[in-house]
Amino acid sequence: MTESFAQLFEESLKEIETRPGSIVRGVVVAIDKDVVLVDAGLKSESAIPAEQFKNAQGELEIQVGDEVDVALDAVEDGFGETLLSREKAKRHEAWITLEKAYEDAETVTGVINGKVKGGFTVELNGIRAFLPGSLVDVRPVRDTLHLEGKELEFKVIKLDQKRNNVVVSRRAVIESENSAERDQLLENLQEGMEVKGIVKNLTDYGAFVDLGGVDGLLHITDMAWKRVKHPSEIVNVGDEITVKVLKFDRERTRVSLGLKQLGEDPWVAIAKRYPEGTKLTGRVTNLTDYGCFVEIEEGVEGLVHVSEMDWTNKNIHPSKVVNVGDVVEVMVLDIDEERRRISLGLKQCKANPWQQFAETHNKGDRVEGKIKSITDFGIFIGLDGGIDGLVHLSDISWNVAGEEAVREYKKGDEIAAVVLQVDAERERISLGVKQLAEDPFNNWVALNKKGAIVTGKVTAVDAKGATVELADGVEGYLRASEASRDRVEDATLVLSVGDEVEAKFTGVDRKNRAISLSVRAKDEADEKDAIATVNKQEDANFSNNAMAEAFKAAKGE
């Protein structure tokens, strides 16, 4: 009886393919923490690591009594045991599935689990496949994060088991699925209609939206009425959104989409809502070197130019005044509805130091401050409120030329001046230093009437004439032709530096601060006076003689 049973067992083994790598069916007879015991009808039961029976979530996929396919690793491993592998059996099954899918052009399910040069790796039931980057979608996809880790459908486009080479395409699946849907969409699509779609890709200039077999471009300028730096501020890959068809080129199958067009245009009649001079609050959305943008309502931004940020510092960087996100008060300066531009002012909502100065200072008032800078045309003095006043070169000294007088001053010096003029609108304050003292020129002219004989000292002379110092800070000019009664063509022949000169004050040019002198006119006047004196004396003598003769005649002498 025993011999016949052993004989029958040996014969049954012959019927089983026992070469290494063969696939046999077994029954799960026991499950332990680390191993699963499988009876495949061989000489002994085999212990297979439990890990080989777990799914991706780490859960056992079998229970006692289940039939499973396993691969023969070895019939006897030297200890009389048979080694089986569930992992190799699953891999064998996976290849069979792939071959069938490849031959029948069916889809397979897999997961994108890595990135390699030129594409991605996909796990297909334990088989590693290659997905070229160009076959991920019908359009180039830069970011695949929204696809990784998800179960997706693929088509096998190349299969070589010997070389363990599998190439798949997701694009082929999408094109196949979209074909019927695409035809229907293209037939019904019209400009102006609202459609739903899935954001599938973002670029710097917009987003591509899958409308169902047809991709449309949602340009960045059509995402929102407000300023958008990058599409990711408005939409993300995978978002389902409603958009409006703006343009549809049926022949080239190009669709332009709009998101902002779903709402009303906030720029319509904006000038009526915000007349020039209106003060309102807004949020700083962006900073540039030339200013900052402030959103005054949803979809409407205005520019505060750097020159409109601060009353006193025209070149201050915007980041020193405001930060992105700040809520600020601004004034509407100008609106160009056609160009969709609004000019806003920040400083106009603060006290104007120029206006304040104009209201608190009059012409002639004395002010003091530190010299902030010295330029080719004058001295800038710092005043209250952070503003500057200018002392022009011509207002530094009565007596010394501005270019020379300015050398007596340096940056940081405390200096006093007189207010000459205030133009708050043009933000200009004119100051004078020389006006702190009386004008010697005007004083001299007031004390000396035209025609008076004056004296002075020659300080400079050339052929054309001589400069004569009449008083401290007051000079007159004596032309060569006026230097003598005699004809003089070269003043140096009759005058020298240091000579005391007595001349007639013949004229004044207040604008150019020039006094005209004449020795000739003085001499002529002297001569005329002398003649008049002589004539007067002669007349007196004649009169006296005549009276004497008459007296004698009366006496009868």
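Each residue, glycine too, has its Cβ placed from N, Cα and C.
Sequence unchanged from the original; the noted substitutions are absent.
Record note (Swiss-Prot) on the mutagenesis of Arg139 to Ala or Lys: Loss of RNAylation by T4 ADP-ribosyltransferase ModB. The Cβ of Arg139 (mutagenesis position) lies under 8 Å from the Cβ of Lys200, Asn201, Phe208, Asp215, each on the same chain and at least six residues away in sequence.
Residues or ranges marked as RNA binding site in Swiss-Prot: Arg139, Arg142. Within the same chain, residues at least six positions away from Arg142 (RNA binding site) with a Cβ under 8 Å of its Cβ are Asn201, Leu202, Thr203.
Summarising the annotation, Swiss-Prot assigns domain 'S1 motif 3' to 192-260.
For Tyr205 (mutagenesis position), the count of additional Cβ atoms within 10 Å of its Cβ stands at 11 [all protein chains shown]. Annotation of the published mutagenesis Tyr205 to Ala in Swiss-Prot: Decreased binding of Q beta-derived M-site RNA, 80% synthesis of (-) strand RNA, in construct expressing residues 1-273; the original residue is retained in the structure shown.
Under the heading of mutagenesis, Swiss-Prot lists Phe208 to Ala and annotates it as follows: Decreased binding of Q beta-derived M-site RNA, 50% synthesis of (-) strand RNA, in construct expressing residues 1-273.
Taking Cβ-Cβ distances under 8 Å and a sequence separation of 6 or more, the neighbours of His219 (mutagenesis position) in its chain are Tyr205, Gly206, Ser256, Leu257. Swiss-Prot lists His219 to Ala among its mutagenesis entries, and the accompanying note reads: Decreased binding of Q beta-derived M-site RNA, 40% synthesis of (-) strand RNA, in construct expressing residues 1-273.
Counting only residues at least six positions away in the same chain, the Cβ atoms of Leu217, Lys247, Phe248 sit under 8 Å from the Cβ of Arg254 (mutagenesis position). According to Swiss-Prot, the mutagenesis experiment Arg254 to Ala carries this note: Decreased binding of Q beta-derived M-site RNA, 40% synthesis of (-) strand RNA, in construct expressing residues 1-273.
Helix first, then strand, then coil: DSSP counts for the domain 'S1 motif 5' (364-434) stand at 14 helix, 35 strand, 22 coil. If you look up Swiss-Prot, you'll see 364-434 marked as domain 'S1 motif 5'.
Per-class residue totals from DSSP over the domain 'S1 motif 6' (451-520), listed helix then strand then coil: 8 helix, 38 strand, 24 coil. The feature domain 'S1 motif 6' is assigned by Swiss-Prot to 451-520.
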Exercise for review: State the mean pLDDT for the domain 'S1 motif 3' (192-260).
Suggested key: 91
Revision key, fill the gap. If you count the other CB atoms within 10 A of the CB of Phe208 (mutagenesis position), including all protein chains displayed, you should get 23
